[in-house]
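Please read the structure below before turning to the comments.
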Amino acid sequence: MGAGHSHDHPGGNERSLKIALALTGTFLIAEVVGGVMTKSLALISDAAHMLTDTVALAIALAAIAIAKRPADKKRTFGYYRFEILAAAFNALLLFGVAIYILYEAYLRLKSPPQIESTGMFVVAVLGLIINLISMRMLSSGQSSSLNVKGAYLEVWSDLLGSVGVIAGAIIIRFTGWAWVDSAIAVLIGLWVLPRTWILLKSSLNVLLEGVPDDVDLAEVEKQILATPGVKSFHDLHIWALTSGKASLTVHVVNDTAVNPEMEVLPELKQMLADKFDITHVTIQFELAPCEQADAAQHFNASPALVGSKSLAAGGN
């Protein structure tokens, strides 16, 4: 038997995240106050969206800090799931906020209040500037850090919301159509809901230890089987500790003519890292399928001996 392990360490630009968080968090308060003073539901709904930016930035920072904490005897996998729990909470909170905004917009469409378009415009422009600065701060790190990239995309999407509010303020200023404010709030709410569902679904998938969305299980099975020295495999499991940190365990039945630890293991580890970005790998080698080969069917991840070369050949 043999086992292979490799570990990666998360990184990120903490300084950029801290500056972006300070800017976004400060303006979030200003936007809520501005929305209340100008009676603009569009501003308030955009502030709700900016709240997700603030939480996303905080999660990214927390994930970097927590990732530095070593695993202990109680949490042998470390503390990576904190990020996922926070993301799931963020999604549930967003659902509630978006539904409230849609309901409030429905009431306002029937009786639109007087909107202070000038104040609405000024606050939205300031929000646009804050988003542009935050994007600039995060742009350098978003290509190398998944956390920073997620925060960058949150800020980018909120920037579009600010543009919508600015357009609404201009329309109200020159036409007096107060209903436009509620209409824009509805659009922002409808835009946020699908993204919220995607975030919640992805979080639940990680918590349920499902196969990561960016990993093609069938292709992994195919590539394992194609590795020289592999006769078959079973008990294959792929899951993620957190976003971008996939793990894999598998039982491999190896050819008796090869040394599995010296010949097969390096090939499998290299292939999984290069093609699927799976770097935390545990492989058990066997000369014949163990008793867990039948039990593996209960997981429905890959039926026992789904990777037999005879089956693969018949499928071509």
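In case you wondered, yes, glycine gets a Cβ from its N, Cα and C as well.
Swiss-Prot lists His5 to Arg among its mutagenesis entries, and the accompanying note reads: Decreases zinc resistance.
Experimental mutagenesis at this site is recorded by Swiss-Prot as His9 to Arg, annotated: Decreases zinc resistance.
For the mutagenesis result Glu31 to Asp, the note given in Swiss-Prot is Decreases zinc resistance. Long-range Cβ neighbours of Glu31 (mutagenesis position) (same chain, at least 6 residues apart, Cβ-Cβ under 8 Å): Leu43, Ile44, Asp46, Ala47, Met50, Val123, Gly127. DSSP assigns Glu31 (mutagenesis position) to a helical segment in the three-state reduction.
Neighbours of Asp181 (mutagenesis position), defined as other CB atoms within 10 A of its CB across all chains, total 31. A mutagenesis experiment is reported in Swiss-Prot for this position, Asp181 to Glu or Asn, and the note states: Hypersensitive to zinc.
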